[in-house]
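Read the structure below first, then the notes.
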Amino acid sequence: MTTARDIMNAGVTCVGEHETLTAAAQYMREHDIGALPICGDDDRLHGMLTDRDIVIKGLAAGLDPNTATAGELARDSIYYVDANASIQEMLNVMEEHQVRRVPVISEHRLVGIVTEADIARHLPEHAIVQFVKAICSPMALAS
């Protein structure tokens, strides 16, 4: 069985919950990524921060990106999978919560991220279409 650990992007860097939105955006630009996990002072996952969050929930909401922090934009709910999760379990989490990336946890620590592209490489073509439709429904685009 293929697991999250098998297909994840390891070596993921967290943005600290006290880091500014500007610092997070600069890191995203430098590393050509669209999302970062938010970790607290306890090194545990507190949420995810996307480039879209910075624009919609930060800038468009009038927050100052030089003083507003990643932690302020952390979502109330944290969606993740265990490192031993199957592809189906990952699909279920991503589809249910309409997210394109899901952090991978092992022993309460962040060990990687699985993206929609990582999963798509392990699905038959007909399943890819269904998966993309499920995570890109109008509800996902409106939130």
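Glycine is treated like the rest: Cβ placed from N, Cα and C.
Sequence unchanged from the original; the noted substitutions are absent.
From a predicted model like this one, the values you see are computed outputs, not experimental measurements.
Residues or ranges marked as Zn(2+) 1 binding site by Swiss-Prot: His97. Within 10 Å of the C-beta of His97 (Zn(2+) 1 binding site) there are 13 other C-beta atoms, taking all protein chains into account.
Feature annotation from Swiss-Prot assigns Zn(2+) 2 binding site to His122. Other Cβ atoms within 10 Å of the Cβ of His122 (Zn(2+) 2 binding site), summed over all protein chains shown, number 13. The DSSP secondary structure for His122 (Zn(2+) 2 binding site) is coil.
The feature domain 'CBS 1' is assigned by Swiss-Prot to 8-65. When pLDDT values are averaged over the domain 'CBS 1' (8-65), the model yields 93.
Annotation source Swiss-Prot lists domain 'CBS 2' at 73-131.
Swiss-Prot gives this note for the published mutagenesis Cys14 to Ala: Forms less stable dimer. Cβ neighbours within 10 Å of Cys14 (mutagenesis position), excluding its own Cβ and spanning all shown chains: 19.
In Swiss-Prot, a mutagenesis experiment is listed as Cys39 to Ala, annotated with the note Forms less stable dimer. Counting every protein chain shown, 23 other Cβ atoms lie within 10 Å of the Cβ of Cys39 (mutagenesis position).
The mutagenesis experiment Cys136 to Ala is recorded by Swiss-Prot, whose note states: No longer forms SDS-resistant dimer. Around the Cβ of Cys136 (mutagenesis position), 13 further Cβ atoms fall within 10 Å across all displayed protein chains. Secondary structure at Cys136 (mutagenesis position), as computed by DSSP, is coil.
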Quiz item: C-alpha of Cys39 (mutagenesis position) to C-alpha of His122 (Zn(2+) 2 binding site): distance in Å?
Solution: 29
